[in-house]
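Asker: Take this structure, written in structure tokens, and hold onto it; I'll ask about it next.
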Amino acid sequence: MMGVTTTLNEDTEPSIPPGFGPFATLPLWGIHNDAKPAVTHSTPVQALQSIRKDSEECQPSAAVSRSDTPCSTSGTQTCRKSLRNRPPIDYSRFEHISDEDSDVEIVEKDVSSTRRRQQLPKGVLRGCAECSDCQKVIAKWNPAGARRPVLDEAPVFYPTEEEFEDTLKYIESIRPMAEPYGICRIVPPSSWKPPCLLKDKSIWEGSKFSTRVQKVDKLQNRKSSKKGRRGGMMKRRKLAESEENSATAHTQTGMQQSPERFGFEPGPEFTLQTFQKYADDFSKQYFRKDTSMDSVPSVEDIEGEYWRIVEVPTEEIEVIYGADLETGTFGSGFPKLSPETKSDAEDKYAQSGWNLNNLPRLQGSVLSFEGGDISGVLVPWVYVGMCFSSFCWHVEDHHLYSLNYMHWGAPKLWYGVPGKDAVNLESAMRKHLPELFEEQPDLLHNLVTQFSPSLLKSEGVHVYRCVQHEGEFVLTFPRAYHAGFNCGFNCAEAVNVAPIDWLPIGHNAVELYREQARKITISHDKLLLGAAREAIRAQWDILFLKRNTADNMRWKSICGADSTIFKALKARIETELVQRKTLGVPAQSRKMDAEFDSIDRECALCYYDLHLSASGCPCCPEKYACLVHAKQLCSCDWDKRFFLFRYDVNELNILADALGGKLSAIHRWGVSDLGLSLSSCVKREKVQDSKTVRRLTDGPRRSYMSQASAVSLVSSSTSNEQKDEGNKIMKIASPQTNNVCPSVEQRKSENISPLKEPCVRNELSCTTNSDSNGLQYNGGLGGHKGSAPGLPVSSSPSFSSNVATRPISTSSVSMKIVQGLVASKSCIQASSRTGDSRSLLGEHHNRSPAMIHDGTNMKSSLESSNNSCRLIASDYNATPCHSSKDQVLVTPGTNASVVTLKDSSQVHSASSQQFVRTGPWTQSASHEASSPSTSALKPSLDPPAMKNLYGGFTQGSAHPGPPSFSNQQPNDGRLQRTSESLPGVEARARGHPTVTAQPALEIHSRNGGAQKGPRIANVVHRFKCSVEPLEIGVVLSGRLWSSSQAIFPKGFRSRVKYFSIVDPIQMAYYISEILDAGMQGPLFMVKLENCPGEVFINLSPTKCWNMVRERLNMEIRRQLNMGKSNLPTLQPPGSVDGLEMFGLLSPPIVQAIWARDRDHICTEYWRSRPHVLIEDPNNRHMLSQGPPLLALRGLIQRANRDELQVLRSLMTNSNNLDDSSRQQAAHIIEEEIAKQLC
């Protein structure tokens, strides 16, 4: 021990290590006979391993000797020298190993890493007494210690001008090549140079932004700290939410403000001008090798120095980063569409799909179905960086795509890991940073931890490098981890996008979030269902309206049973059904209100999205849970729990079938859920009627199932509390409409939010359970419930019902007047064979009928004991049915009628192919006085007379012009109550009596009830119209372009005045137009002149105007419910004739159309008028073609060009035909006739 005299200041090494003095005379390898000398180590690695083992064994001895030996307190350098002073080891063999690569150094850092990290000297001194945005850089670039990772490069793509036009299509095209890398670079065409608005002087010098202070040396190597500052990730949130709500959400999962977490402290505010000065000053000071010259490092030099600082720091390096700057406040670098657009170039870039302000909501991105502006997801973020400012390893929220564009500046280095290696990256980081993950299990969600790509690569994780330059895009793929840093001052902008292929990945993301109890950013179910509904809408437009637009074709191309969206929807439905089945049969199930998730609704336990379903309890009205955690919501009895479902099981199945391309499902979903506002379902119902072909269509009308009444999935008894809730929900089922005309004030009801699209139909939803014979209807009229135990229910029920218009064809009909519209059992069974019929339940005081509709059967839930009929609602006019088959309709001119079982049987015996438009069943005043409550009227009408009664024209009609009414006031446009109408006159001319109906409301009033609600005329009057032709159009051949009544010229336009559907008190002009629907023939369109948003389209002119009439009646009812007076009476069926309203029966217009068809190419029309005289310009009269010539014309139309030329040569030159040739031609014709007879 006396030989140990080394002090802290001695430079010479001691002859023997401290503490080994007494054993100095003994060789180390002589202690055991079987020991080998240390010099036998064959490699430096083996020697280093021996040193590491010896150093661990020496630690206790060194601790004991520290109090006795001055050397033990010397620092790491002295300890290192003592460890190297071992006679058996030749240390000269390791002198060539640098300090950075030495394993000895690594061992020493492991021993005293905490002390060394705490003792790192300051490399950057930021701020002073006078300002906070100045700096002094003490640390210097160390090229010798560079630790640049050896990685493969991510792919780079150079789209052409044509490829660059469609953003999502191009991303889809490169996905198979780029997704295996997780990241790629896209270099736009050289001509694409958008202006950067952030360089405007007002923003450059005047707009300040907040920054973060990043300690680069602690991004990877730091101790698990119990004290820290806020986290580095800002939670994506909606811009529209209030500051209070924003702050709350921000505290919960946004900027991690917990004092137990490591994070980035806030830095000073900068403008772009001052930040550039600060960033350039840092780079200049840090990379200056000496005072005599400046050095400009390459990207590779900066990369090597960055990872040296992260992995083996020697000084504390602080940098500033302006990250996550909301473009909504700071501004975007891309131009936006506005009236202030200065040039065509700006307008071009403002509309570009590569403009990050447009990208998330492009057609084909499911983010377009998110209504709110979510900062960072749908609203881009701006990033202003300097050298070494970093973005740490992370994936995008919900595993979305992200697109980053660099506006200007130094390169940005990216590192990407493909989605298939995401789990491997997480495992590798947990393995090497266990303390950090123990403290923060969600460490990777906070963007505060960097990790060496070299270490990831050594763990088998695929990592790729990408260098982004000014004017280039970087695209990251779903669940692809990425990180990086900036090489100097630059500015970039980024946003998310979600093509259809993201949907299954997004579903996995939200399920993962549920497991992690992590807050969501977007509603995945809302996006999925929104995309599915839009895809079905596109298929509707293509299949029924022949609108083969680019957008529609894009959506159609992604549909089908093998499509991604179909599989994603099926997977989500299966998950939902499993969860519902797990719950068993819920005691109380309700229809989810449309606005339920207008505010963010999340599971109180796992934060799962509640767009599709939710569970709740009366004890906590503002607290809901997902179906998985329904039992954990509260401690109340299970019977008190209620469940909200946006769609029932059958509706979800119909949605899936429609998305898969099933035509009937597309039709059902389009009618019931979409309610297309600008068109009707263009379907053809061809009905033969004495050589007349009529085309009928189903007209979809705006409806919102989400505004329906409460739904019970099974038959069960409910508590009074449930009944009160049903009554409360029922209030939302009152008739409502909405006008999209900007000049019209949007109407709102107390319990109904305004509809987002034009509405021409209202409905109640009534859902059945195919597993039960009973049915429960929550919230009948007036809030009452009706039950129908024992009624058979179809296995494929529909999810809404509307009063349907069904044509009736019969030679004898028995009508009775009762309170309410009553349909017989037989009539209902007849209608059940028509397919997808609908019903609309209307409110009426003191009555609460309920009706169910199962898609094939329509049955009421209340029995009428007196008449053996089933009662359904009565207060609404009938509306067009939705079926491709022939329907049966009883449409009285009043709100009340009944068809007995016996009478209805006669309906079935009538021809199902005959269509008769709704007509004016009327009753005289004297007769109604004698029968105040019920009267049996049996008019004997044959089918031809009945057709004429309903507004048709007979074959013998010599003049197609409209009739006039002497009892109507001129030009007032209102219906007047007169003793007879046109149908009555026509019926009397044929010897049939006129039947007048008594309104149910008046009967109810006479019986003591209060007379409320809209009035309907006792006598149906044809509306007297004066049509102004705007354009005659062009006549086309083909049977679809004419009928026995009128010719339908393509491009025909006319103008007529009728009650305004916006304000029924006023009259308004309507524009009627005939369009070309291709194979479907003519398409009839009517629109309100001063409100282009109100458009009605159908393949039948009469049904087209009937849609206008029904829309008018709905508005009258709505305004009447609001207490308005001086409203016109409800317009009954038959009050308007589509052909007349179009002007196609007006004599002047008819003459003009005839002039366009001098060759009589409209054969359907002229076949019924073989002797009509047409005046030519030379005042000569030409006789119309007779049947032989018409037959010849049909033959000629089927001939090809060569055959027509030969025929013309034969007919014009008599010399070509002698008697022999004529005989041969006749013989050939006779042979062909004989063949056809055989």
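For all residues, glycine too, the Cβ spot is worked out from N, Cα and C.
This is the feature table in Swiss-Prot:
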- 154-195: domain 'JmjN' (DOMAIN)
- Y321 to A: Loss of activity on H3K4me3 (MUTAGEN)
- 348-514: domain 'JmjC' (DOMAIN)
- G376 to A: Loss of activity on H3K4me3/2/1 (MUTAGEN)
- W381 to A: Loss of activity on H3K4me3/2/1 (MUTAGEN)
- Y383 to A: Loss of activity on H3K4me3/1 (MUTAGEN)
- H394 to A: Loss of activity on H3K4me3/2/1 (MUTAGEN)
- H394, E396, H482: Fe cation binding site (BINDING)
- N404 to A: No effect on demethylase activity (MUTAGEN)
- A494 to S: Loss of activity on H3K4me3/2 (MUTAGEN)
- N496 to A: Loss of activity on H3K4me3 (MUTAGEN)
- 1019-1077: domain 'FYR N-terminal' (DOMAIN)
Asker: For the recorded Fe cation site formed by H394, E396, H482, which further same-chain residues have Cβ atoms within 8 Å of the site's Cβ center?
Answerer: W393, V395, S402, T476, A480, Y481, A483
Asker: Taking the recorded positions one at a time (H394, H482), which has its Cβ surrounded by the most other Cβ atoms within 10 Å?
Answerer: H482
Asker: List the recorded positions among N404, H482, N496 whose C-alpha is within 10 Å of the C-alpha of Y321 (mutagenesis position), in sequence order, or say none.
Answerer: none
Asker: Which one is closest to Y383 (mutagenesis position) in space, judged by CA to CA distance, out of the recorded positions G376, H394, H482, A494?
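Answerer: Going through G376, H394, H482, A494 one by one, the closest to Y383 (mutagenesis position) is A494.
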Asker: DSSP on the domain 'FYR N-terminal' (1019-1077): how many residues come out helix, how many strand, how many coil?
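Answerer: The domain 'FYR N-terminal' (1019-1077) comes out at 3 helix, 25 strand, 31 coil.
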Asker: Just to verify a number: CA distance, W381 (mutagenesis position) to A494 (mutagenesis position), in angstrom, no decimals.
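Answerer: Rounded to the nearest whole number, the Cα-Cα distance is 6 Å.
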Asker: For N404 (mutagenesis position), find which of the recorded positions G376, H394, E396, H482, A494, N496 come within 10 Å, Cα to Cα.
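Answerer: Neighbours among recorded positions, in sequence order: A494, N496.
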Asker: With Cβ-Cβ distance below 8 Å and at least 6 positions apart along the chain, what are the contacts of E396 (Fe cation binding site)? List them in sequence order.
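Answerer: Looking at Cβ-Cβ distances below 8 Å from E396 (Fe cation binding site), excluding near sequence neighbours, one finds S402, T476, P478, N496.
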Asker: Out of the recorded positions listed (H394, H482, A494), which are within 10 Å of G376 (mutagenesis position), Cα to Cα?
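Answerer: The recorded positions close to G376 (mutagenesis position) (Cα within 10 Å), listed in sequence order, are A494.
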Asker: Can you tell which of N404, N496 has the least company, meaning the fewest other C-beta atoms within 10 angstroms of its C-beta, among these mutagenesis positions?
Answerer: N404
Asker: Looking only at Cβ atoms, how many others are within 10 Å of the one on G376 (mutagenesis position)?
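Answerer: Its Cβ has 23 other Cβ atoms within 10 Å.
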Asker: DSSP secondary structure for Y383 (mutagenesis position), reduced to helix/strand/coil, please.
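Answerer: Reduced to three states, the DSSP call for Y383 (mutagenesis position) is strand.
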Asker: DSSP on the domain 'JmjN' (154-195): how many residues come out helix, how many strand, how many coil?
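Answerer: Result for the domain 'JmjN' (154-195), in helix, strand, coil order: 19 helix, 6 strand, 17 coil.
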Asker: Rounded to an integer, what is the Cα-Cα distance in Å between A494 (mutagenesis position) and H394 (mutagenesis position)?
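Answerer: Between the Cα atoms of A494 (mutagenesis position) and H394 (mutagenesis position), the distance comes to 15 Å.
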Asker: If you draw a 10 Å sphere on the Cβ of Y321 (mutagenesis position), how many other Cβ atoms land inside?
Answerer: 23
Asker: For a quick check of packing: other C-beta atoms within 10 Å of the C-beta of A494 (mutagenesis position), how many?
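Answerer: 21, counting other Cβ atoms within 10 Å of A494 (mutagenesis position).
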